[in-house]
Amino acid sequence: MAAEMDWDKTVGAAEDVRRIFEHIPAILVGLEGPDHRFVAVNAAYRGFSPLLDTVGQPAREVYPELEGQQIYEMLDRVYQTGEPQSGSEWRLQTDYDGSGVEERYFDFVVTPRRRADGSIEGVQLIVDDVTSRVRARQAAEARVEELSERYRNVRDSATVMQQALLAASVPVVPGADIAAEYLVAAEDTAAGGDWFDALALGDRLVLVVGDVVGHGVEAAAVMSQLRTALRMQISAGYTVVEALEAVDRFHKQVPGSKSATMCVGSLDFTSGEFQYCTAGHPPPLLVTADASARYVEPTGAGPLGSGTGFPVRSEVLNIGDAILFYTDGLIERPGRPLEASTAEFADLAASIASGSGGFVLDAPARPIDRLCSDTLELLLRSTGYNDDVTLLAMQRRAPTPPLHITLDATINAARTVRAQLREWLAEIGADHSDIADIVHAISEFVENAVEHGYATDVSKGIVVAAALAGDGNVRASVIDRGQWKDHRDGARGRGRGLAMAEALVSEARIMHGAGGTTATLTHRLSRPARFVTDTMVRRAAFQQTIDSEFVSLVESGRIVVRGDVDSTTAATLDRQIAVESRSGIAPVTIDLSAVTHLGSAGVGALAAACDRARKQGTECVLVAPPGSPAHHVLSLVQLPVVGADTEDIFAQE
């Protein structure tokens with residue numbers, strides 16, 4: 001019988017060991033049993049959670065908000081299997097100190113703790129709070145986003161190539177919300193064989209996910225040809241079966257395309273019928289409105305060249321039901337048996353849909369975006385991934401009713417329309433860039449109706465209407481009952497507004513008649529797909545809290561502007577610029593970062609200020625971050641604009 005260990009001699013005196021454990025600067029935690037009850041914590045942990053009395057408490061009771069963020073699942077695996085686990089820069093949201101839920105990032109190692117007989121009694125964690133490091137990197141990445149397009153394209157050449165071959169966006173349609181994410185496994189295999197598509201065809205929506213055997217440029221070339229061939233067939237109105245049969249015939253002309261797999265589904269907007277074919281591809285995951293998840297039945301079709309034909313099956317999707325298409329990289333993950341991995345995917349998606357899983361802080365407004373992004377991050381961060389991953393998700397929704405506004409033809413009409421139009425466009429799911437473009441164009445139409453159509457204020461003189469069609473296009477109109485009156489030529493800024501409106505949207509027309517003027521626009525809506533090389537990477541998109549009230553703050557050589565700069569406020573800005581710059585003699589910087597709308601009148605004032613500075617040999621610097629409404633408009637009219645902190649970025653680089 002082995003001699004009992006002399007703990008004092010081998011490990012150290014108990015009091016010394018406890019004191020050393022207490023003063024180690026890393027967070028150390030000991031948990032016991034299947035419920036992971038706290039049995040030991042050191043000073044670093046208590047300093048991190050000073051108000052929580054944890055010893056003796058189960059971890060799930062101490063941090064209930066972590067349920068569904070995959071941390072407890074990891075502790076369970078270590079306790080059950082004895083295999084250590086680790087995480088790098090895991091994002092976790094919970095109440096750490098009794099002050100409310102907050103988001104922090106951690107590196108950690110979880111290892112089993114065994115009894116003398118070898119059985120596992122608990123787990124222990126070594127944890128490092130790396131929140132400051134992650135946020136500093138994220139801030140640097142956000143600043144880099146403000147560099148020139150040339151610099152970004154060089155830095156992200158692999159992603160740019162992927163976006164050139166794949167669908168860069170998904171449509172916005174009245175009967176469904178759509179989201180897509182493409183996760184690149186590694187930089188040197190960025191040109192892979194996965195692809196996705198979403199086609200809005202008026203009465204139906206077609207979703208496609210496919211996978212070509214292999215990686216690299218050859219697989220990407222094959223993928224691109226198959227994607228184009230299938231897209232042409234679907235766009236021509238052929239059924240799912242007919243389109244797949246045509247691509248199966250075509251694949252014989254494309255070396256390397258045999259055994260490519262596809263999953264194609266078609267949603268009828270009216271009935272909710274979802275017809276699909278799994279051509280050698282994993283079946284979609286259906287997450288119902290009540291947050292239950294199941295895989296739909298495979299249809300029995302094989303990959304291209306298999307000769308099995310392309311039978312289809314149907315499901316009826318109710319309002320709130322979501323369907324998730326994916327490639328095998330999502331379920332064939334390192335260290336996970338396929339059966340366990342597919343079950344984990346379904347369970348996680350269901351918990352996120354129910355609200356019990358996933359992240360709660362800064363969550364996307366649309367449930368489908370949260371389902372996509374949280375599923376990828378939480379599913380893959382515990383195992384990693386060694387293949388590209390595509391996730392295309394769609395949730396059926398009730399269509400938003402068309403917009404109809406009747407308002408008085410007054411100088412404030414455009415401001416009233418902008419507020420209601422922004423709200424309606426956000427409700428139908430439009431991206432912020434499309435919202436800015438449409439709001440700008442309609443605002444110009446309304447201002448022209450007031451200025452050119454009526455000599456005085458007219459009650460209910462303007463009608464604005466907008467609707468989203470099943471082909472993904474917004475069609476909007478501004479109608480007045482006045483008689484069009486041209487202004488004299490040569491007036492500063494005249495004629496710029498309608499030209500800007502036409503440039504911002506897909507199509508714009510103005511028709512004058514005896515009964516008034518009708519201005520119409522058609523604009524195709526889309527939302528960008530997300531292309532990343534790391535589930536933790538979240539590109540900084542321009543985010544702006546809408547406060548359209550015009551405010552300008554003037555300090556030495558600098559004017560900071562917030563809100564809408566339109567025909568009613570541009571004159572104020574023009575005067576402030578003239579005074580601060582002494583009519584162009586003194587240099588001036590105009591910060592437009594918080595501008596919510598920059599109309600043609602505002603552009604005219606800024607153009608005049610730049611022209612005065614040029615003639616006087618001084619500078620008028622316009623500042624607006626890329627993605628902001630002001631940056632978008634100024635780039636369109638080719639007025640020089642710089643992003644915030646651009647000079648500091650170049651100095652750092």
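Keep in mind that glycine also has a Cβ here, set from the backbone N, Cα and C atoms.
The secondary structure of Asp211 (mutagenesis position), as reduced to three states from DSSP, is extended strand. Under the heading Mn(2+) 2 binding site, Swiss-Prot lists Asp211, Val212, citing experimental evidence as support.
Annotation for Asp387 (Mn(2+) 1 binding site): spatial neighbours Ala185, Thr327, Asp328, Gly329, Glu332, criterion Cβ-Cβ under 8 Å with sequence separation of six or more. Swiss-Prot lists Asp211, Asp328, Asp387 with the feature Mn(2+) 1 binding site, giving experimental evidence as the kind of evidence.
Swiss-Prot lists 86-142 with the feature domain 'PAC'.
Within the model, the domain 'PPM-type phosphatase' (177-396) shows a mean pLDDT value of 92, rounded to a whole number. Here Swiss-Prot flags 177-396 as domain 'PPM-type phosphatase'.
Here the residue is the original one, but Swiss-Prot notes a mutagenesis experiment at this spot, Asp211 to Ala: Does not affect autophosphorylation. 10-fold decrease in phosphatase activity. The Cβ of Asp211 (mutagenesis position) lies under 8 Å from the Cβ of Gly193, Asp194, Trp195, Ala260, Thr261, Met262, His281, Thr327, Asp328, Thr390, each of these being in the same chain and 6 or more residues away along the sequence.
In this view, Asp328 (mutagenesis position) is surrounded by 17 other Cβ atoms within 10 Å of its Cβ, with every protein chain counted. Experimental mutagenesis at this site is recorded by Swiss-Prot as Asp328 to Ala, annotated: Leads to the accumulation of the autophosphorylated protein. 10-fold decrease in phosphatase activity.
One mutagenesis experiment catalogued in Swiss-Prot, Glu444 to Lys, is accompanied by this note: Abolishes autophosphorylation. Of all Cβ atoms in the shown protein chains, 27 besides its own fall within 10 Å of the Cβ of Glu444 (mutagenesis position). Secondary structure from DSSP puts Glu444 (mutagenesis position) in a helix.
Annotation of the published mutagenesis Glu444 to Ala in Swiss-Prot: Strong decrease in ATPase activity. Abolishes autophosphorylation; the original residue is retained in the structure shown.
Among the mutagenesis results in Swiss-Prot, Asn448 to Lys has the note: Abolishes autophosphorylation. The residue drawn here is the original one. In the shown protein chains, 22 other C-beta atoms lie within 10 A of the C-beta of Asn448 (mutagenesis position).
Among the mutagenesis entries in Swiss-Prot is Asn448 to Ala, noted as: Strong decrease in ATPase activity. Abolishes autophosphorylation.
What Swiss-Prot notes for the published mutagenesis of His452 to Ala is this: Abolishes autophosphorylation. Taking all protein chains in view, 16 other C-beta atoms sit within 10 angstroms of the C-beta of His452 (mutagenesis position). According to DSSP, His452 (mutagenesis position) is assigned to a helical segment.
DSSP assigns Ser600 (mutagenesis position) to a helix in the three-state reduction. A mutagenesis experiment is reported in Swiss-Prot for this position, Ser600 to Ala, and the note states: Decreases ATPase activity. Abolishes autophosphorylation. Can still be phosphorylated by PknD.
What Swiss-Prot says about the mutagenesis result for Ser600 to Glu is this: Does not affect ATPase activity. Abolishes autophosphorylation. The Cβ neighbour count for Ser600 (mutagenesis position), using a 10 Å radius and every protein chain shown, is 27.
Counting only same-chain residues at least 6 apart in sequence, those with a Cβ under 8 Å from the Cβ of Val212 (Mn(2+) 2 binding site) are Gly193, Asp194, Trp195, Ala219, Val222, Met223, Leu226, Gly256, Ser257, Ala260. In this structure the C-alpha atoms belonging to Glu444 (mutagenesis position) and Ser600 (mutagenesis position) are separated by 8 Å. Here the domain 'PAC' (86-142) is broken down by DSSP into helix, strand and coil counts: 12 helix, 34 strand, 11 coil.
Excluding Asp211, Asp328, Asp387, which define the Mn(2+) 1 site, the same chain contributes Gly193, Asp194, Thr327, Gly329, Leu330, Glu332, Asp388, Val389 within 8 Å (Cβ to the Cβ centroid), listed in sequence order. Ser600 (mutagenesis position) is 11 Å away from Asn448 (mutagenesis position) when you measure Cα to Cα.
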